[in-house]
Amino acid sequence: MDFWLWPLYFLPVSGALRILPEVKVEGELGGSVTIKCPLPEMHVRIYLCREMAGSGTCGTVVSTTNFIKAEYKGRVTLKQYPRKNLFLVEVTQLTESDSGVYACGAGMNTDRGKTQKVTLNVHSEYEPSWEEQPMPETPKWFHLPYLFQMPAYASSSKFVTRVTTPAQRGKVPPVHHSSPTTQITHRPRVSRASSVAGDKPRTFLPSTTASKISALEGLLKPQTPSYNHHTRLHRQRALDYGSQSGREGQGFHILIPTILGLFLLALLGLVVKRAVERRKALSRRARRLAVRMRALESSQRPRGSPRPRSQNNIYSACPRRARGADAAGTGEAPVPGPGAPLPPAPLQVSESPWLHAPSLKTSCEYVSLYHQPAAMMEDSDSDDYINVPA
């Protein structure tokens with residue numbers, strides 16, 4: 001067998017394994033229900049089928065080909081609403097055997113064209129399952145402190161469900177049955193408008209007015225008793241659930257901002273810590289760089305030590321004068337002949353300062369002391385000599 005034929009064998013299986021959207025519908029015994037189904041864009045056969053428990057196949061209940069199953073003749077109608085993209089199937093005079101699994105679909109093949117799964121549950125009006133169900137209690141660890149608790153909501157016991165049977169719909173005044181122990185009161189059916197204003201005193205209308213109102217209600221097609229009953233129960237459960245979820249939601253509304261605030265504080269602390277560490281690292285690098293620059297400058301200086309200078313010598317800071325000038329001054333003196341007498345001893349002047357002399361100012365002015373030779377110091381009378389003792 002060719003391999004390309006194998007996917008054809010899995011087509012029915014894939015259609016059976018497709019997950020369909022499921023809708024649950026509940027109805028009262030003897031009442032009616034309306035099932036909403038999606039309407040395809042193409043003009044094809046649409047139907048409502050019921051799944052058989054034994055074989056698993058889906059048998060057609062009603063379709064657009066004017067087919068109605070024998071069990072539902074006179075009790076089921078199918079209407080199309082193209083503008084809303086849906087079609088409605090209304091089933092009246094419900095019985096307990098009508099409970100089961102239904103499916104909406106489109107196409108000629110009933111088993112493969114399913115678009116929606118519908119579960120119908122038919123029950124009596126006084127079934128115990130319709131009593132108020134207690135809400136599950138929240139765990140003790142989830143209870144909020146006293147400061148964060150919300151005020152208690154109204155108790156759900158204030159809502160009283162009134163159920164009537166089809167046999168009691170024609171009776172207007174209430175009938176009281178007395179007994180030695182208990183008292184049971186059967187109340188007539190109350191419409192939605194009268195249930196809202198239930199605290200007001202009741203007024204009974206004349207028979208002519210009642211007949212006119214009944215005729216008007218017949219023209220306007222009032223809602224079925226099952227629908228009204230479902231509406232009241234659904235509203236009651238929604239209020240109970242809303243009060244419970246409101247208390248739980250209040251705790252989450254307080255807990256979430258607290259966690260976010262702590263998370264933001266932790267992030268801010270990390271950012272500040274990183275900034276401080278970076279600043280410290282930059283300061284350490286700057287210090288190390290300064291130390292390296294100082295060491296580099298000291299290593300580049302010449303290592304030859306300067307000539308030590310005496311602190312007491314005032315001329316140590318002045319540069320030395322070249323000796324060429326002194327040589328030039330001494331070279332002008334005439335040299336005495338061999339027969340000439342020796343010149344007298346030159347005048348010796350002590351260069352040491354006097355004791356009473358004030359301290360000399362340090363300056364770079366040069367003081368030149370020239371010793372004039374004896375030949376230059378002679379007068380016209382060469383025989384006169386002046387001897388200065390040393």
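Note that Cβ sites are derived from N, Cα and C of the backbone, with glycine treated the same way.
Just the original residues are modelled here, none of the noted substitutions.
Annotation source Swiss-Prot lists domain 'Ig-like' at 23-123.
All protein chains considered, the CB of F67 (mutagenesis position) has 12 other CB atoms within 10 Å. Reduced to three states, the DSSP call for F67 (mutagenesis position) is coil. F67 to A appears in Swiss-Prot as a mutagenesis experiment; the accompanying note says: Completely abolishes interaction with IgM; when associated with A-69.
Experimental mutagenesis at this site is recorded by Swiss-Prot as K69 to A, annotated: Completely abolishes interaction with IgM; when associated with A-67. Taking the Cβ of K69 (mutagenesis position) as centre and 10 Å as the limit, one finds 16 other Cβ atoms among all the protein chains shown.
Annotation of the published mutagenesis N109 to A in Swiss-Prot: Displays reduced interaction with IgM; when associated with A-112; the original residue is retained in the structure shown. Cβ contacts within 10 Å of N109 (mutagenesis position), excluding its own Cβ and spanning all protein chains shown: 10.
Under the three-state DSSP scheme, R112 (mutagenesis position) falls in the coil class. Among the mutagenesis experiments that Swiss-Prot reports, R112 to A is described with the note: Displays reduced interaction with IgM; when associated with A-109.
Listed in Swiss-Prot is the mutagenesis experiment T164 to A, annotated as follows: Impairs O-glycosylation and trafficking to the plasma membrane; when associated with A-165.
Among the mutagenesis experiments that Swiss-Prot reports, T165 to A is described with the note: Impairs O-glycosylation and trafficking to the plasma membrane; when associated with A-164.
Here Swiss-Prot notes a mutagenesis experiment, T203 to A, with the remark: Does not affect O-glycosylation or trafficking to the plasma membrane.
Listed in Swiss-Prot is the mutagenesis experiment Y315 to F, annotated as follows: Does not affect receptor-mediated endocytosis. Abolishes calcium mobilization upon co-ligation of FCMR and CD2.
For the mutagenesis experiment Y366 to F, the note given by Swiss-Prot reads: Abolishes receptor-mediated endocytosis and calcium mobilization upon co-ligation of FCMR and CD2.
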Local Cβ density at R112 (mutagenesis position) - other Cβ atoms counted within 10 Å: 14
DSSP-assigned states of the domain 'Ig-like' (23-123) in counts, ordered helix, strand, coil: 9 helix, 54 strand, 38 coil
Between R112 (mutagenesis position) and F67 (mutagenesis position), the C-alpha gap once rounded to whole angstrom: 19
Pairwise Cα distance for N109 (mutagenesis position)/F67 (mutagenesis position) [Å, integer]: 14
